[in-house]
Amino acid sequence: VCRDWFKETACRHAKSLGNCRTSQKYRANCAKTCELC
């Protein structure tokens, strides 16, 4: 679980879309975030 609620939400949202890498809105945090979640 991510410490940052926003990042955790972004991670879950990106995973739910099935494509973390191309999620432009969360692109900056997505790679690191998804590894933590």
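Just so it is clear, glycine is given a Cβ too, placed from its N, Cα and C backbone atoms.
Just so you know, the substitutions we noted aren't modelled in this structure.
Annotation of the published mutagenesis VAL1 to Ala in Swiss-Prot: No change in affinity on Kv1.1 and on Kv1.3. Small increase in affinity on Kv1.2; the original residue is retained in the structure shown.
Residues annotated as domain 'ShKT' in Swiss-Prot: 2-37.
Listed in Swiss-Prot as a mutagenesis experiment, TRP5 to Ala is described as follows: Small decrease in affinity on Kv1.1 and on Kv1.2. No change in affinity on Kv1.3. Secondary structure at TRP5 (mutagenesis position), as computed by DSSP, is helix.
Cβ environment of THR9 (mutagenesis position): no same-chain residue six or more positions apart lies under 8 Å away. Annotation of the mutagenesis experiment THR9 to Ala in Swiss-Prot: Small decrease in affinity on Kv1.1 and on Kv1.3. Small increase in affinity on Kv1.2.
Taking the Cβ of HIS13 (mutagenesis position) as centre and 10 Å as the limit, one finds 14 other Cβ atoms among all the protein chains shown. Here Swiss-Prot describes HIS13 to Ala as a published mutagenesis experiment; the accompanying note says: Small decrease in affinity on Kv1.1. 5-20-fold decrease in affinity on Kv1.2 and on Kv1.3. 5.6-fold decrease in ability to compete with alpha-dendrotoxin.
Around SER16 (mutagenesis position), no same-chain residue six or more apart in sequence has its CB under 8 Å from its CB. Under the heading of mutagenesis, Swiss-Prot lists SER16 to Ala and annotates it as follows: Small decrease in affinity on Kv1.1 and on Kv1.3. No change in affinity on Kv1.2.
The number of other CB atoms found within 10 A of the CB of LEU17 (mutagenesis position), across every protein chain shown, is 11. LEU17 (mutagenesis position) falls within a helical segment according to DSSP. Listed in Swiss-Prot as a mutagenesis experiment, LEU17 to Ala is described as follows: Small decrease in affinity on Kv1.1. No change in affinity on Kv1.2. 5-20-fold decrease in affinity on Kv1.3.
What Swiss-Prot says about the mutagenesis result for THR22 to Ala is this: Small decrease in affinity on Kv1.1. Small increase in affinity on Kv1.2. 5-20-fold decrease in affinity on Kv1.3.
The mutagenesis experiment LYS32 to Ala is recorded by Swiss-Prot, whose note states: Shows distorsions in the dichroic spectrum. Small decrease in affinity on Kv1.1 and on Kv1.3. No change in affinity on Kv1.2.
Looking at Swiss-Prot, the entry for mutagenesis of THR33 to Ala says: Shows distorsions in the dichroic spectrum. No change in affinity on Kv1.1. Small decrease in affinity on Kv1.2 and on Kv1.3.
Under its mutagenesis annotations, Swiss-Prot gives GLU35 to Ala the following note: Shows distorsions in the dichroic spectrum. No change in affinity on Kv1.1 and on Kv1.3. Small increase in affinity on Kv1.2.
Experimental mutagenesis at this site is recorded by Swiss-Prot as LEU36 to Ala, annotated: Shows distorsions in the dichroic spectrum. Small decrease in affinity on Kv1.1 and on Kv1.2. 5-20-fold decrease in affinity on Kv1.3.
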TRP5 (mutagenesis position) to HIS13 (mutagenesis position): how many Å between their Cα atoms?
12
